[in-house]
Amino acid sequence: MKEKAESGGGVGYVRADQIDLKSLDEQLQRHLSKAWTMEKRKSLSDGEDNVNNTRHNQNNFGHRQLVFQRPLLGGGYSNNNNSSKNDIIRSTEVEKSRREWEIDPSKLIIKSVIARGTFGTVHRGIYDGQDVAVKLLDWGEEGHRSDAEIASLRAAFTQEVAVWHKLDHPNVTKFIGAAMGTSEMSIQTENGQMGMPSNVCCVVVEYCPGGALKSFLIKTRRRKLAFKVVIQLSLDLARGLSYLHSQKIVHRDVKTENMLLDKSRTLKIADFGVARLEASNPNDMTGETGTLGYMAPEVLNGSPYNRKCDVYSFGICLWEIYCCDMPYPDLSFSEVTSAVVRQNLRPEIPRCCPSSLANVMKRCWDANPEKRPEMEEVVAMLEAIDTSKGGGMIPPDQQQGCFCFRRHRGP
């Protein structure tokens, strides 16, 4: 799951060993209880009108017999007294689509916090007896955000769910289900059961105990990875991206923070918060979406882009997996942006890197998107690399005869 992560841009990594899990869980319980109470009071004040609406709706919608109106996907509320025939059909379709991915909250138990982000927290949990990760999105207490802001956040949430719930691949984190917050919904914690207010939603996915790939690379920064492991991780990522592209999905935020490792160290792509279906017209896909350092020149430049922006980001990740280091450590975000677009800045490839792997990096981060390979071809190139003779990055204390790093080219 993606969490705000990097330094220099107002975001940072969350170290789980420095989190007071008990305190955070208590804070979450107090916040949810407070928000639920506020929601209930507001609903009761409008109860008479809503009850009348519900009685009217019971004649037409047997599956929506709720005392309080339930928010539709995308943030709006149904107004059945004034709905046109098309609105009724669309509402029914939304309810049907919801059932495809909506979880049963009574089967979900939320446990300790493992990460925190701008709009919520990631918890360990149990769903129907299975270990899971639960992403709780909290859009703020009543009155703290405008209706338009909340609608936008809900739309982003439903976009992530719409993309994720249809995917099935060993290198993509398995989506289990999600829930939109409603007044009649409740969730369980280790300390009991409480209401889930309408400003809180959750996404439930498989739990990957190996954590983020970024953290794994940081831990192995000094000793580096065996070349065979480098290729295995890179192939996992390449196969996952190739699958996404075959489904017409552009991830748009490919980086090592968004890759998770399971107990067998299989890499799985996570966080589809900014993913979207690829537009048939490339001019429909514009805007700076992603993370600086991994973003392709055309994205940084505000030009139209397509799935090849993921290929560029993969090239940066490939370098990072091989080197177990950060690209552009001495440059600011603004310097990176300018140099990548105007000076063709790329990470310095170590001399000890086998030419077969270096060639993959260079092709993937070519400035011209049309010259970058498809991810299917990248998979084939990586599969063809011989790992039997080694070729991994040489640790710093063994680099006597191998000049592996030079200063980064920069502005």
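Backbone N, Cα and C atoms are what each Cβ position is placed from, and that goes for glycine too.
Per Swiss-Prot, the features are:
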{"type": "MUTAGEN", "residues": "SER43 to Ala", "note": "Lost phosphorylation by PHOT1 but not by HT1"}
{"type": "MUTAGEN", "residues": "SER45 to Ala", "note": "Lost phosphorylation by PHOT1 but not by HT1"}
{"type": "DOMAIN", "residues": "108-385", "note": "domain 'Protein kinase'"}
{"type": "BINDING", "residues": "ILE114, ALA115, ARG116, GLY117, THR118, PHE119, GLY120, THR121, VAL122, LYS135", "note": "ATP binding site"}
{"type": "ACT_SITE", "residues": "ASP253", "note": "active site, proton acceptor"}
{"type": "MUTAGEN", "residues": "ASP271 to Asn", "note": "Lost kinase activity and impaired autophosphorylation"}
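For the pair ILE114 (ATP binding site) and ASP271 (mutagenesis position), the Cα-Cα distance reads 15 Å.
Secondary structure at GLY120 (ATP binding site), taken from DSSP and collapsed to helix, strand or coil, is strand.
If you check the binding-site residues ARG116, GLY120, VAL122 against ASP271 (mutagenesis position), none has a Cα inside 10 Å of its Cα. Over the domain 'Protein kinase' (108-385) the predicted model carries a mean pLDDT of 86.
A Cα-Cα distance of 19 Å separates GLY120 (ATP binding site) from ASP253 (active site, proton acceptor). For VAL122 (ATP binding site) paired with ASP253 (active site, proton acceptor), the C-alpha to C-alpha distance reads 19 Å.
Between the CA atoms of ARG116 (ATP binding site) and ASP253 (active site, proton acceptor) there is a gap of 19 Å. Summary for the recorded positions ARG116, ASP271: the Cβ-based neighbour count within 10 Å is maximal at ASP271.
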